[in-house]
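For reference, the structure discussed in these notes is given below.
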Amino acid sequence: MRTQLAVLLVALVLLQMIAQSEALWGEIWNTVKGLIGKRGLRNLDDLDDVFDDDLSAADLEFLKQLMR
C-alpha cells in the first residue's frame, strides 16, 4: 500500500511539473511575441502562398499529370 501511494504521489508531482512547464513556455512565447510585435510576426505563415484560389488550365493539367 505504501508503494502504491508513493508511486501515485510521484506521478502527481511529475504531472504538475509538466503542466507548469507548459505554462512557463507559453509565457515566454507571449513575451517574445510582444517584443517583436505584430509586424514581425505577420508573415510567419508560409502556407498562405500555397492555397491559390485561381488555378489556370496549365495548373490543372500539371496536377492531372502528378496524379497519374
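Numbers run from 1 along the shown chain.
Cβ atoms here come from the backbone N, Cα and C positions, even for glycine.
Keep in mind the model shows the original residues, not the substituted ones.
According to Swiss-Prot, the mutagenesis experiment N30 to H carries the annotation: In Eval418-FH5; increase in viral inactivation activity, increase in enhanced viral attachment inhibitory activity, and gain in inhibitory activity against intracellular HSV-1, which means an improvement of intracellular uptake and distribution; when associated with 26-H-H-27 and 33-H-H-34. A helical conformation is recorded for N30 (mutagenesis position) in the three-state DSSP classification. In sequence order, no residues are near N30 (mutagenesis position), counting only same-chain partners six or more apart with C-beta under 8 A.
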